[in-house]
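**Student:** The structure under discussion is supplied below as structure tokens; questions concerning it will follow.
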Amino acid sequence: MDPFLVLLHSVSSSLSSSELTELKFLCLGRVGKRKLERVQSGLDLFSMLLEQNDLEPGHTELLRELLASLRRHDLLRRVDDFEAGAAAGAAPGEEDLCAAFNVICDNVGKDWRRLARQLKVSDTKIDSIEDRYPRNLTERVRESLRIWKNTEKENATVAHLVGALRSCQMNLVADLVQEVQQARDLQNRSGAMSPMSWNSDASTSEAS
């Protein structure tokens with residue numbers, strides 16, 4: 001089964017009936033009332049949102065918004081795990097950004113607006129993020145980073161993030177991002193060298 005559908009099925013099976021009712025209410029502006037009356041599970045609702053392209057594997061913002069409204073941080077973590085897995089199968093730069101995002105989300109607190117502005121996220125979008133995630137600081141940070149990434153596209157790099165953090169005097173967080181990046185680089189180099197080393201050892205054994 002498609003990994004994104006597996007995620008949605010997992011989320012759906014973890015929702016209570018009252019939470020499903022709340023989700024249906026939150027989606028009134030997106031899904032018609034008659035359609036919502038037919039919804040019997042979270043998966044029914046997610047399927048409708050998929051049909052309307054409101055939900056996609058690469059665009060989980062709405063799913064995050066809905067789960068944040070329910071304060072289901074455990075389910076938000078499943079979305080994080082899904083995105084981390086998707087990044088692992090993507091280009092190395094994408095995987096590096098995902099790792100940097102996790103560090104920043106864990107370590108940037110109430111000063112997230114300053115970082116968002118440094119990344120050229122507009123005040124209008126910052127206000128919108130606050131409205132969507134009134135009680136979830138981590139999701140505010142993550143959403144602002146996502147907006148920056150979608151705007152910058154191929155110009156979105158870890159180096160750019162580190163520079164923005166240092167411009168905001170968030171040097172400790174910048175150091176943490178660089179440490180994680182260096183560890184990843186070392187791991188990647190070790191992984192690339194291992195097969196060569198194995199082949200070298202095998203050749204030596206055969207020669208002896």
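The backbone N, Cα and C atoms fix where each Cβ goes, and this holds for glycine too.
Marked as domain 'DED' by Swiss-Prot: 3-81. Here Swiss-Prot describes Ser12 to Arg as a published mutagenesis experiment; the accompanying note says: Loss of interaction with CASP8. Here the residue is the original one, but Swiss-Prot notes a mutagenesis experiment at this spot, Phe25 to Arg: Loss of interaction with FAS. Loss of self-association. Abolishes induction of apoptosis. Here Swiss-Prot notes a mutagenesis experiment, Lys33 to Glu, with the remark: Loss of self-association. Arg38 to Ala appears in Swiss-Prot as a published mutagenesis result, with the remark: Loss of interaction with CASP8. Marked as domain 'Death' by Swiss-Prot on the basis of sequence analysis: 97-181. Here the residue is the original one, but Swiss-Prot notes a mutagenesis experiment at this spot, Arg117 to Ala: Abolished GlcNAcylation by E.coli NleB1. Annotation of the published mutagenesis Arg117 to Glu in Swiss-Prot: Loss of interaction with FAS; the original residue is retained in the structure shown. Asp123 to Arg appears in Swiss-Prot as a published mutagenesis result, with the remark: Strongly decreased interaction with FAS. Listed in Swiss-Prot as a mutagenesis experiment, Leu172 to Ala or Glu is described as follows: Loss of interaction with FAS. One mutagenesis experiment named in Swiss-Prot is Leu172 to Lys, and its note says Strongly decreased interaction with FAS. Here the residue is the original one, while Swiss-Prot reports the published mutagenesis Leu176 to Glu with the comment Decreased interaction with FAS.
Could you place the listed features in the three-dimensional structure?
**Tutor:** For the domain 'DED' (3-81), the mean pLDDT of the prediction comes to 89.
Taking Cβ-Cβ distances under 8 Å and a sequence gap of 6 or more within the same chain, the neighbours of Ser12 (mutagenesis position) are Ser41, Gly42, Leu43, Phe46. In the three-state DSSP scheme, Ser12 (mutagenesis position) falls into the helix class.
Taking Cβ-Cβ distances under 8 Å and a sequence gap of 6 or more within the same chain, Phe25 (mutagenesis position) has no neighbours at all. In the three-state DSSP classification, Phe25 (mutagenesis position) falls within a helix.
A helical conformation is recorded for Lys33 (mutagenesis position) in the three-state DSSP classification.
Secondary structure at Arg38 (mutagenesis position), as computed by DSSP, is coil.
Each residue in the domain 'Death' (97-181) gets a DSSP state, and the totals come to 68 helix, 0 strand, 17 coil.
Cβ environment of Arg117 (mutagenesis position): Asp123, Ile126 lie under 8 Å away, each six or more residues apart in the same chain.
Within its own chain, Leu172 (mutagenesis position) has Asn107 as residues 6 or more apart in sequence whose C-beta sits under 8 angstroms from its own.
Just so you know, the Cβ of Leu176 (mutagenesis position) picks up 18 other Cβ atoms within 10 Å once every protein chain is counted.
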**Student:** So for Asp123 (mutagenesis position), how many other CB atoms are inside 10 Å of its CB?
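**Tutor:** For Asp123 (mutagenesis position), the count of other Cβ atoms within 10 Å is 10.
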**Student:** Between the Cα atoms of Lys33 (mutagenesis position) and Leu176 (mutagenesis position), what distance do you get, rounded to the nearest Å?
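**Tutor:** That comes out at 48 Å between the alpha carbons.
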**Student:** Near Arg38 (mutagenesis position), how many other Cβ atoms are within 10 Å of its Cβ?
**Tutor:** 11
